[in-house]
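Colleague: When I checked Swiss-Prot for this same protein, it listed these features:
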DOMAIN    32-355  domain 'G-alpha'
BINDING   40-47, 176-182, 201-205, 270-273, ALA327  GTP binding site
BINDING   SER47, THR182  Mg(2+) binding site
MUTAGEN   MET82 to Ile  Increases sensitivity to RGS14 GTPase activity; when associated with I-85; R-86; R-90; K-92; G-96; A-98; A-99; A-111; G-112; T-121 and A-122. Does not increase sensitivity to RGS14 GTPase activity; when associated with I-85 and A-111
MUTAGEN   ASN90 to Arg  Increases sensitivity to RGS14 GTPase activity; when associated with I-82; I-85; R-86; K-92; G-96; A-98; A-99; A-111; G-112; T-121 and A-122
MUTAGEN   GLN92 to Lys  Increases sensitivity to RGS14 GTPase activity; when associated with I-82; I-85; R-86; R-90; G-96; A-98; A-99; A-111; G-112; T-121 and A-122
MUTAGEN   GLU122 to Ala  Increases sensitivity to RGS14 GTPase activity; when associated with I-82; I-85; R-86; R-90; K-92; G-96; A-98; A-99; A-111; G-112 and T-121. Does not increase sensitivity to RGS14 GTPase activity; when associated with G-111; G-112 and T-121
Amino acid sequence: MGCTVSAEDKAAAERSKMIDKNLREDGEKAAREVKLLLLGAGESGKSTIVKQMKIIHEDGYSEEECRQYRAVVYSNTIQSIMAIVKAMGNLQIDFADPQRADDARQLFALSCAAEEQGMLPEDLSGVIRRLWADHGVQACFGRSREYQLNDSAAYYLNDLERIAQSDYIPTQQDVLRTRVKTTGIVETHFTFKDLHFKMFDVGGQRSERKKWIHCFEGVTAIIFCVALSAYDLVLAEDEEMNRMHESMKLFDSICNNKWFTDTSIILFLNKKDLFEEKITQSPLTICFPEYTGANKYDEAASYIQSKFEDLNKRKDTKEIYTHFTCATDTKNVQFVFDAVTDVIIKNNLKDCGLF
């Protein structure tokens with residue numbers, strides 16, 4: 001009897017080859033689909049990272065889209081100066097020029113209608129300009145850790161002349177600096193290095209967290225954002241709770257969650273620019289009384305990094321990938337995200353048995 005291969009055997013071998021090919025293709029397709037979850041406490045920079053993805057990977061904001069942010073820029077600017085002026089009363093700081101008290105009254109009288117209309121009328125921009133130039137207002141701004149103030153306050157107020165122009169169109173940087181509280185889940189899609197990313201930005205305030213849970217299934221990596229500059233601030237929603245401590249508590253619960261045993265965890269220690277400005281004026285012992293190092297950027301930032309990384313209870317099997325970031329700096333985010341993507345590619349290929 002010869003060793004001829006029957007037609008059935010040949011067909012079976014072909015089928016088997018085809019199944020293997022399909023499995024491999026499915027594996028490669030799965031390895032190319034990346035589900036990224038952006039987590040972190042409120043105001044840690046998650047939404048700014050999402051905006052950067054649009055700028056870096058999707059041609060940025062069109063002129064029309066930038067125009068739509070004009071009302072948000074005005075609202076952020078008005079809210080910022082109002083927060084400072086209100087805080088002056090609580091902190092018992094007087095205006096350097098008593099005439100500014102009239103401007104403060106004007107500010108509160110005009111701001112409501114301006115915000116509703118998404119405008120910055122000339123009389124209101126004049127009021128804001130005079131208030132912002134007052135030494136008493138500047139002294140109060142210098143104590144902003146004692147009340148709630150947007151990070152972008154000085155950015156907009158210092159540039160009032162430009163944004164108050166009647167033909168003003170926000171720049172990409174203006175858009176990046178806007179602050180709108182994220183409620184619910186914002187999903188962004190983009191392609192980079194032959195990977196198809198789905199990025200989910202989840203509201204960070206406590207009231208938002210119960211909405212996170214169903215997002216977790218099948219997630220490739222978590223980017224956890226921490227505002228380095230929040231070490232001397234309290235929460236907007238709980239004035240007893242230090243923001244950095246809240247962030248550590250949340251990171252602990254995410255990093256050691258049984259659901260995320262196989263999920264890459266990437267830690268963005270964000271707002272490094274604000275932290276560098278602040279650390280020489282406001283000691284780290286406000287947040288960590290046991291800290292004995294210098295109030296210098298490198299030493300203090302390394303200490304915070306070790307505090308977060310030490311929360312990882314599975315150091316032997318789980319690595320935390322830490323990066324220092326400035327979410328409003330496009331080049332920095334581009335550089336960091338490139339490194340993050342390489343880690344994801346490597347881990348993905350490993351999971352699919354292709355590495």
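From the backbone N, Cα and C atoms, a Cβ is placed for every residue, glycine too.
Original residues only: the substitutions mentioned are not part of this model.
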Colleague: In three-state terms from DSSP, label SER47 (Mg(2+) binding site) for me.
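Modeller: In the DSSP reduction, SER47 (Mg(2+) binding site) maps to helix.
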Colleague: Which site among MET82, VAL202, ALA327 has the most other CB atoms no more than 10 Å from its CB, taking these as recorded positions?
Modeller: ALA327
Colleague: According to DSSP, which of helix, strand or coil covers ALA327 (GTP binding site)?
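Modeller: Assignment for ALA327 (GTP binding site) reads coil.
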Colleague: Please determine which of the recorded positions listed here (SER44, SER47, ASN90, GLN92) has the lowest count of neighbouring CB atoms within 10 Å.
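Modeller: Minimum Cβ neighbour count within 10 Å, taken over the recorded positions SER44, SER47, ASN90, GLN92, occurs at GLN92.
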Colleague: Per residue, counting other C-beta atoms within 10 angstroms of the C-beta, which of the binding-site residues THR182, ASN270 reaches the highest number?
Modeller: ASN270
Colleague: Nearest by CA distance to SER44 (GTP binding site): which of the recorded positions is it, out of MET82, ASN90, GLN92, GLU122, THR182?
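Modeller: The answer is THR182.
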Colleague: Which chain-mates of GLU122 (mutagenesis position) that are at least 6 residues away have a CB under 8 A from its CB, listed by sequence?
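Modeller: Listed in sequence order: ALA164.
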Colleague: Rounded to the nearest angstrom, how far is the Cα of SER47 (Mg(2+) binding site) from the Cα of ASN270 (GTP binding site)?
Modeller: 12
Colleague: Can you tell me the CA-to-CA distance separating SER47 (Mg(2+) binding site) and MET82 (mutagenesis position), as a whole number of Å?
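Modeller: SER47 (Mg(2+) binding site) to MET82 (mutagenesis position), Cα-Cα distance: 24 Å.
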Colleague: If I take the alpha carbons of LEU176 (GTP binding site) and GLN92 (mutagenesis position), what is the distance between them in whole Å?
Modeller: 33
Colleague: Tell me, if you would, which residue among LEU176, VAL180 (binding-site residues) has the fewest other CB atoms within 10 Å in the structure shown?
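Modeller: Candidates: the binding-site residues LEU176, VAL180. Fewest Cβ atoms within 10 Å: VAL180.
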Colleague: Measuring CA to CA, name the entry from the recorded positions ASN90, GLN92, VAL202 that ends up nearest THR182 (Mg(2+) binding site).
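Modeller: Among ASN90, GLN92, VAL202, VAL202.
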Colleague: Would you mind pulling the DSSP three-state label for ASN270 (GTP binding site)?
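Modeller: Where ASN270 (GTP binding site) sits, the three-state DSSP reduction gives strand.
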Colleague: With H, G and I counted as helix, E and B as strand and the rest as coil, say where DSSP puts THR182 (Mg(2+) binding site).
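Modeller: The residue in question, THR182 (Mg(2+) binding site), is coil (DSSP, three-state).
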